[in-house]
Structure formats: structure tokens, C-alpha cells
Amino acid sequence: MQFGIVAAIADGGRTARAGGSVRPPRRPPASHTAWGLPRGRPTGQPHATPTKSGPTSIAYVEVNNDQLANVGRYQLANGANAFDVAIIFAANINWNGSKAVLYNNENVQATLDDAATQIRPLQAKGIKVSLSILGNHQGAGIANFPTQAAAEDFAAQVSATVSKYGLDGVDLDDEYSDYGTNGTPQPNQQSIGWLISALRADVPGKLISFYDIGPASSALSSSSSTIGSKLDYAWNPYYGTYSAPSIPGLDKSRLSAAAVDVQNTPQSTAVSLAQRTKADGYGVFMTYNLPDGDVSPYVSSMTKVLYGQAATYH
């Protein structure tokens with residue numbers, strides 16, 4: 001992603017990262033389901049879907065450009081879902097002059113409003129749906145809440161949205177905040193921990209994932225394992241690369257060292273990242289930018305390695 005809501009209105013929320021690197025997503029906690037998913041059941045009434053053995057697959061979707069529902073069209077040979085978690089990219093953290101406020105651009109809002117066709121069908125298949133949140137060039141972000149109360153206020157806004165639209169979780173991304181803009185404070189070491197703790201209290205049983213980048217990443221890397229253990233997943237944020245996050249309280253079963261941009265990472269690189277994920281025993285495999293339409297040859301190149309099965313598009 002490489003823009004906040006200002007850019008998000010035109011761009012949808014997440015593009016290539018600054019400095020030429022293309023950015024990826026985040027991470028997990030407690031008991032896991034048959035798909036390797038953490039605690040809590042998907043919202044809705046999923047059908048009895050065939051299971052698979054292997055890493056939990058993440059699919060970020062730029063809803064400014066593509067349909068979230070497309071995630072559910074990929075199936076393995078035995079009928080299992082190719083992807084386990086679909087992430088709406090992305091809502092924003094705006095600044096209203098006195099505090100951080102959650103903002104959805106028109107495309108994110110349309111996806112939420114059209115839950116009957118964009119979200120519920122995925123959940124009925126056992127695919128969890130999360131909302132990603134990142135900065136919007138207004139000075140507010142997940143790393144600079146000045147007090148615990150401020151973090152709790154924002155967490156309550158997020159929790160209300162998760163509840164209202166029947167979502168399965170939230171994804172945190174420390175990009176495009178432009179800390180200091182509009183007189184906002186600089187990042188601090190406590191902010192991200194306050195937010196994660198407040199979210200875990202507000203949305204028990206829901207997913208909380210972390211796109212491992214920015215000042216929040218630095219703070220988490222030196223934080224108590226008590227904070228990290230409240231996350232469900234974390235992942236490498238640089239597409240086409242392989243590097244696991246280092247967050248106390250999160251073991252490799254809840255991490256993705258791989259980061260794949262489906263529209264930009266060469267297929268051979270995606271295959272190599274899948275092979276390394278399996279060989280090293282990481283429990284999560286993160287992808288970003290799944291487009292509309294059928295890209296099953298690309299998806300299959302990864303699922304054959306991760307699950308020993310090709311993926312088809314239905």
C-alpha cells in the first residue's frame with residue numbers, strides 16, 4: 001500500500017510501497033481451527049467445507065479496483081478453499097483535529113454495505129473476512145496514540161464497525177500516517193500495545209493481524225510477549241521477499257515470512273517463497289492484490305507447493 005485515504009479514494013487503499021519495494025501484510029494468536037485459523041468461528045453459518053493441511057493463506061484485495069468476493073472462487077482439487085482469510089484493503093485512520101477517527105472511502109464502504117454478496121458468501125465457505133486499517137497522511141496512526149484512553153477510543157470505533165458489518169477481524173498497518181502532520185504527536189513505544197490490548201478486549205475471538213512495518217513494528221519487536229500473544233498473525237511487508245517478523249509472543253505457526261503481490265511478484269518467485277515457507281515450517285502464507293477474473297495458473301503454482309493440490313476458479 002502506498003497511500004492514505006486521500007490517495008485511497010483514488011487508489012483504493014494500497015499500492016506499491018515507497019522506495020521501489022512492493023508492500024505486503026500481517027499475523028496470529030491462540031487455538032487454531034482445521035485450516036490453521038485462530039480462535040473464534042467465522043461469522044455466519046459456513047457449510048461443511050473440505051479441509052486442507054498446510055499454512056493459512058491470506059488474500060488482501062484492493063477493493064478500489066477488485067471484488068472481495070473473488071477470493072471465494074478458488075478451490076483446491078478436493079473442494080477446500082485456496083484462501084483462508086480475505087482482507088479488505090483498506091480503511092483509514094483520519095485526524096479530525098482532536099482525535100483519530102476510522103474512515104472508509106466509498107469503495108470500502110460499498111464493500112461493507114454489499115456484505116450479502118461480498119462478505120457473507122466467503123464466510124459461508126469458511127473464509128474469514130478482516131478489515132485492514134492504515135494511515136491517511138493526516139498525522140494519525142497506530143503508533144502515536146498519546147494515551148491509553150485515546151487508543152481505547154479508536155479501538156471502540158473499530159470494534160463497532162466489525163460488529164456492525166459482521167466481520168471476522170481487523171488488520172493493522174503502520175503506513176502513510178505522516179506523523180507530526182496537523183500538529184499530531186510523534187510515535188511512541190506504548191501506542192501499538194495499547195491498541196492491540198484494547199482491540200483484544202473489544203473483539204474477543206476475532207482475528208487481529210499486523211502488517212509488520214513502520215514505527216509500530218519497531219515498538220512491537222521490543223515489546224512484552226504479553227502484547228504479541230494477543231495478535232493472531234503478523235507478516236513480512238515487502239513483496240517478493242522472504243523475512244519473518246520478530247515479535248515476542250508470536251511463534252512461526254502464526255507468521256508469514258513470504259510476501260507475494262499476485263499482480264507483480266514473478267510466478268517463479270511466488271513458487272520459491274511457497275517452497276521456503278513449507279520447508280521452514282511457517283504457518284501463514286500472505287498474498288496481496290488478488291485481481292478480478294481467473295488467475296488460477298498463478299494461484300495453483302502456490303497451492304501445489306503449499307497443499308499438494310492445484311487450484312481451480314469457479
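For all residues, glycine too, the Cβ spot is worked out from N, Cα and C.
What Swiss-Prot annotates here:
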- 55-309: domain 'GH18' (DOMAIN)
- Tyr60 to Ala: Reduced catalytic activity (MUTAGEN)
- Asp168 to Asn: Loss of catalytic activity (MUTAGEN)
- Gly169 to Leu: Reduced catalytic activity (MUTAGEN)
- Asp173 to Glu or Asn: Reduced catalytic activity (MUTAGEN)
- Asp174 to Glu or Asn: Reduced catalytic activity toward hybrid type oligosaccharides (MUTAGEN)
- Glu175 to Ala: Loss of catalytic activity (MUTAGEN)
- Glu175: active site, proton donor (ACT_SITE)
For Asp168 (mutagenesis position), the one of Tyr60, Asp174, Glu175 that lies nearest, given that the mutagenesis positions are compared by Cα: Tyr60
Radius 10 Å, atoms counted are CB only; among the mutagenesis positions Asp168, Asp173, Asp174, which position scores highest? Asp173
Cα-to-Cα gap, Tyr60 (mutagenesis position) vs Asp173 (mutagenesis position), nearest whole Å: 12
Just how many other Cβ atoms lie inside 10 Å of the Cβ on Tyr60 (mutagenesis position)? 33
Please classify the secondary structure at Asp173 (mutagenesis position) using three-state DSSP. strand
Need one number: mean pLDDT over the domain 'GH18' (55-309). 99
So if I draw a 10 Å sphere around the Cβ of Gly169 (mutagenesis position), how many other Cβ atoms end up inside it? 26
For Glu175 (mutagenesis position), just count the other CB atoms lying within 10 A of its CB, please. 24
Could you measure between Glu175 (mutagenesis position) and Gly169 (mutagenesis position) for me? Cα positions, answer in whole angstrom. 19
